[in-house]
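S.K.: For reference, the structure I am asking about is given below.
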Amino acid sequence: MNTLSQAIKAYNSNDYQLALKLFEKSAEIYGRKIVEFQITKCKEKLSAHPSVNSAHLSVNKEEKVNVCDSPLDIATQLLLSNVKKLVLSDSEKNTLKNKWKLLTEKKSENAEVRAVALVPKDFPKDLVLAPLPDHVNDFTWYKKRKKRLGIKPEHQHVGLSIIVTTFNRPAILSITLACLVNQKTHYPFEVIVTDDGSQEDLSPIIRQYENKLDIRYVRQKDNGFQASAARNMGLRLAKYDFIGLLDCDMAPNPLWVHSYVAELLEDDDLTIIGPRKYIDTQHIDPKDFLNNASLLESLPEVKTNNSVAAKGEGTVSLDWRLEQFEKTENLRLSDSPFRFFAAGNVAFAKKWLNKSGFFDEEFNHWGGEDVEFGYRLFRYGSFFKTIDGIMAYHQEPPGKENETDREAGKNITLDIMREKVPYIYRKLLPIEDSHINRVPLVSIYIPAYNCANYIQRCVDSALNQTVVDLEVCICNDGSTDNTLEVINKLYGNNPRVRIMSKPNGGIASASNAAVSFAKGYYIGQLDSDDYLEPDAVELCLKEFLKDKTLACVYTTNRNVNPDGSLIANGYNWPEFSREKLTTAMIAHHFRMFTIRAWHLTDGFNEKIENAVDYDMFLKLSEVGKFKHLNKICYNRVLHGDNTSIKKLGIQKKNHFVVVNQSLNRQGITYYNYDEFDDLDESRKYIFNKTAEYQEEIDILKDIKIIQNKDAKIAVSIFYPNTLNGLVKKLNNIIEYNKNIFVIVLHVDKNHLTPDIKKEILAFYHKHQVNILLNNDISYYTSNRLIKTEAHLSNINKLSQLNLNCEYIIFDNHDSLFVKNDSYAYMKKYDVGMNFSALTHDWIEKINAHPPFKKLIKTYFNDNDLKSMNVKGASQGMFMTYALAHELLTIIKEVITSCQSIDSVPEYNTEDIWFQFALLILEKKTGHVFNKTSTLTYMPWERKLQWTNEQIESAKRGENIPVNKFIINSITL
């Protein structure tokens, strides 16, 4: 019998002195919060009956365990019993199980469903909501969102603090430090070597580099494996805004510092993960690395015995993560990118330590501590990415840390990690196999204010869920009645209930406090006067587990009287759409959301009194997908004092305020969502164009289309998002294409600022080149058709004007022409495209796309895909104007087919559809067109930002590999 069970037994036997002693001991084991109430009760009993010696009192051993005056809920008793923290007899346990089954057997009723239009009929056709991320770690989407919101990083001390954790291995450490000396960067950096209690004296190694590096050395006592504590020691000393972590056996390449800092300066919400290769340095002198900066990258890769961090195939070992990096587009499409966070080569902004905390020092064996730390970064909203340029080289053999150490350590820490990382590593278990995890999978939060009369029914409904991997977080918001006393009396000793109290701040303030207090990954919302059906959490949770891209799952509710009698089923809009949510609060109770999605918003708005939930769920709908379940899982108690039915005038005002704020966050400034009438209870609305929009959008009306017999070329450009760098792009086109007749720009008209309009007009007057603006295709879509659709729309615009063109170039906003006198080059050919083989991944995506697969099978055999050269980036693609019309006719048929069955491709269509259309046309006509490559190039590094020297070098044709595009981000 454990200490807590002994304490309970002693209390129930009236041996309060012994019980107090045992409860005090239990507090040291389980935490004082769990037994604080019992300790108080023991002291009260002893104070009232100081002479009682209960040791001689008889106790019925079969008597039901009673936890002081505040019995635990049934599920909690069973969970404690499963791990021997509460002793129950078999009969007691069976009795509790039967009671729990009765409590949880009720199933939520189906809600009434009717057919509805997903998009309201009065929703403006040109009002397109901002795109959602492709996945939970879509760092590309997040970067665009921050730019739209005007969020810019603030840095005080730009530089990299490099924490190098070590234990013995002086030679290997010296090589790593030598490679840090060889860094090629203008960014400042420091090196903090943190020693986890080495027996060998490492100070001579450090002194060798004192004049070569900004270096510090700190050591902690050898208390076994304490890598987390060693890293934390270094993190607390860091002086720069950015943190880089290296293990002592990870030698960084010469661009390691520069690559990390440059990436974090661009987006300090990233956590950047570096890959590794395996090399053998045991017979190389560290001085050789100091004298030869290129030595590291010239060493051959080796096969290691490290099966935990590498997979061995053939003669070398590979970083097991590389395959996942490729499959997930450098982790952009990963649902759990923190799994690849290995602290031997990573970087992040120091600000995240204030949000997610430091490394967990409970991990005192090899492995797990970095994944758990990465999970917290992910939970609080960091985005994970791997990039080129941050390779580090793992020096083999592993030295004093052998393979057995790693495997044994991982087996120990895996259990700790499962306790503390509920997302991904936790699955739903029956209550017989469950226990109370230190970090629950689900948290239900309850803001509580003056609710003493009904808080018990509310909390009990949360505890009596079919999902038991759950905690309840109650925030007492400065109640003036005895709410806090009731909560503490009923749940103060319950390990699945966490209680906090604060001065009154209103529902938004209490909600923010409670959600911040919660430990779970999935968060459920419950008002203190309401209660849940037993399967509410389970129904929602199963949807989250099926689709990791979901930010929110919600059900519907019924309205009941305080005694539980039915008033009526609540309003239920049967299917979610963002457009409908923009016009009405359709996200009904019960609602669950992910804590990560919540951290991507600014939380509940504490400046408004009503419409707080509407505002919050609009925010959540901007950062992830919603799913609605037509189940009645929530009982909404109407007692006349509900915040949602009080102060209707303020409620209505804020309803329209929060919708307009949502539109503004999405960059939609050309519509206002306005009240239709003055009735407080009415939510009738109308969308009105803003004054800014009403201004004539085309101040470029002075541009007249002028036919020039010497001008032969049309250019179609897709220009996403903002138009920064537009004139720079136009000037580049003119510089290399003297025969340009017309440029048609597919743009988002919301970014046509007065300054940009003036720049376009000035360009037109200077060069007398016709410019057409097109905005037919919505920019706020994440599908892979958009660029192809934009080019198709552009050529349709040209056709409507009956313009006489000879060639057309299809280009991107961020490519750079380097082929002088393009027309002289083009007129030798019918078409310029890039043609290369399809990878296995591309073939799989094509076969998974029915409309395009059907088209291919019409003209080609199944095996043709493996041998056909039909893939190539589309920048700088050109063809005769007549041929473009024929190809786009074929492409339009495919787009129509896609739209008819709502089948969106999972690949960039512009990279293969033009090539396939050309081959199909050749098959249909029997004519083989004269083909060549495109007009622009790109160096192997695929750099996104070039120096002026690099641009001029490219223009001269220097250092450009054949058939490689230059992707030059001239918009930056």
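Placement of Cβ uses the backbone N, Cα and C atoms for every residue, glycine included.
For all the noted positions, this structure keeps the original residue and models no substitution.
Take a look at what Swiss-Prot says about it:
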type	residues	note
MUTAGEN	Asp196 to Glu, Lys or Asn	Complete loss of GlcNAc transferase activity
MUTAGEN	Glu369 to Asp	Complete loss of GlcNAc transferase activity. Regains 30% of wild-type activity at high UDP-GlcNAc concentrations
MUTAGEN	Asp529 to Lys or Asn	Complete loss of GlcUA transferase activity
MUTAGEN	Asp563 to Glu, Lys or Asn	No effect
S.K.: Highest CB neighbour count within 10 A among the mutagenesis positions Asp196, Glu369, Asp529, Asp563?
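M.R.: Per the Cβ count within 10 Å, the most buried is Glu369.
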S.K.: Between C-alpha atoms, which of these mutagenesis positions comes nearest to Glu369 (mutagenesis position): Asp196, Asp529, Asp563?
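M.R.: Its closest listed neighbour, by Cα, is Asp196.
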S.K.: Reported as an integer number of Å, what is the Cα distance between Asp196 (mutagenesis position) and Asp563 (mutagenesis position)?
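M.R.: Asp196 (mutagenesis position) and Asp563 (mutagenesis position) have their Cα atoms 62 Å apart.
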S.K.: Cα distance, Asp529 (mutagenesis position) to Asp563 (mutagenesis position), nearest Å?
M.R.: 11
